[in-house]
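Reviewing the structure listed below.
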Amino acid sequence: MSQRFAPGQAPVQSRYQPPPPAPGMRPYPPPGASFPPRGFPLHPNTTQPVPGTANVAGVPGVPGVPGVPGPSLLQRAAQQPGFQSSLRGTGAGGGGVGSGGGSKRSNESRSLGGGGSKSDFATAKKKKKLAEKILPQKVRDLVPESQAYMDLLTFERKLDATIMRKRLDIQEALKRPMKQKRKLRIFISNTFYPSKEPTNDGEEGAVASWELRVEGRLLEDGKGDPNTKIKRKFSSFFKSLVIELDKELYGPDNHLVEWHRTHTTQETDGFQVKRPGDRNVRCTILLLLDYQPLQFKLDPRLARLLGVHTQTRPVIISALWQYIKTHKLQDAHEREYINCDKYLEQIFSCQRMKFAEIPQRLNPLLHPPDPIVINHFIESGAENKQTACYDIDVEVDDTLKNQMNSFLMSTASQQEIQGLDTKIHETVDTINQMKTNREFFLSFAKDPQMFIHRWIISETRDLKLMTDVAGNPEEERRAEFYYQPWTHEAVSRYFFTKVNQKRAELEQALGIRNG
């Protein structure tokens, strides 16, 4: 019965039916092979039976061992997803668990079933990274002090969540303009140079002239960062500067001195104007601030209504919306419409308008902001330098913004954290390895004989997979192996296959074809 036969051709349709299988019987394996712990098809004409490894008798914890509960045959078959694939993959030479064919098929099934998107992979990688830092429950039971480490992990997760939330808050805050008001002190000085007559020594004479300087600097408010070394240039606060001199003295073509910002403008610490003259000069200095973001001056009627003189467009729209809500001007039925009161009707020249029309209707009511006007008097005959000071309010970037940017861009702490995480992972891996070694030697110390027996069985199973040896020759050479219930079905299947094979050969020889 242990003789090896090559599988025949596919059985043809026959009117003879195979004998019904006895309950609890298993398919007959090829000679030299034993059964894997899997299910099998009940009809013999579906596939070839699959060889495999037999259960090892007398070893606790192994399927089929007396006295040790284990899953039934069909349950074990249902638990193995590669069962049908391994059946379809068997060929003439026979192969199964021992031959490596079924193992290869199951590996392919696992590889095909494990595909996923990049986001799933990233999420799995993050979970794996977190799981690598957690100590197993057995280690925590053995070492009660390890609970302190687990508490630190919980605290670390909460801290990471808090830091991430704060980083998001900072990123949102940086999207909005962060300004603070500072005092800019403007120094306007003039120096008069009297005329000089030419001398006999060859020195040339000089015409009487005067020089006007416009300079400035930010005043320290005591709240700024003392480590800030970058100082803004005076010209960076302004969009344009115009010095208007007396038109009667310098004519219509030479009485204006203008400076306007361009994309290629080089910032400077001040402006200087020099003109000839020995008479008192009245000049007007016009300074237009460079607002970032842009600000607009409201129409006087709207400014009185909202209490806003010069502001940015979002602030103006927000103030108008507050006025509408306060006076309940929004239509009760059509919420997108606004019913203008007598003041808004005079300003917008309409009784009713949509809220979406407000920005468009505001455009004619918004004007460029007024420049800062300084009247200065240049007195002739005074050889000493005369200086006048003026303080104006300007908006500068909040110093906290630079600290926020440096916090978001800093990577030194992240690198340090990654290094510490690597050390933690290595330490946890070492602990897990020591736990495995402890269980290994503890099992050996409790029952050396049974431990070595199990070890040999495990190594034999691995060796069988590596060497592609089918079946279990040690069991097959004993008579008890063939007194199991599956032998009855195996004999029936064998004779059924041989009869079908002979029938097919006879029909082929006689030229009989089945329609």
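Counting starts with 1 at the first residue shown.
Using the three backbone atoms N, Cα and C, a Cβ is placed for every residue, glycine included.
In the three-state DSSP scheme, Lys158 (mutagenesis position) is classed as helix. The Cβ neighbour count for Lys158 (mutagenesis position), using a 10 Å radius and every protein chain shown, is 10. One entry in Swiss-Prot concerns the mutagenesis experiment Lys158 to Ala. Its note says: Loss of DNA-binding. Does not affect function in vivo; when associated with A-166 and A-185.
In Swiss-Prot, the entry for mutagenesis Lys166 to Ala states: Loss of DNA-binding. Does not affect function in vivo; when associated with A-158 and A-185. The structure shown retains the original residue. Contacts of Lys166 (mutagenesis position) defined by a Cβ separation under 8 A and a same-chain sequence distance of 6+ are given as none. Lys166 (mutagenesis position) falls within a helix when secondary structure is assigned with DSSP.
What Swiss-Prot notes for the published mutagenesis of Arg185 to Ala is this: Loss of DNA-binding. Does not affect function in vivo; when associated with A-158 and A-166. Listed in sequence order, the residues of the same chain lying 6 or more apart from Arg185 (mutagenesis position) and placing their CB within less than 8 Å of its CB are Gly216, Arg217, Leu218, Leu219, Cys389, Tyr390, Asp391.
According to Swiss-Prot, the feature domain 'SWIB/MDM2' maps to 291-368.
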Number of helical, extended and coil residues in the domain 'SWIB/MDM2' (291-368), per DSSP: 39 helix, 16 strand, 23 coil
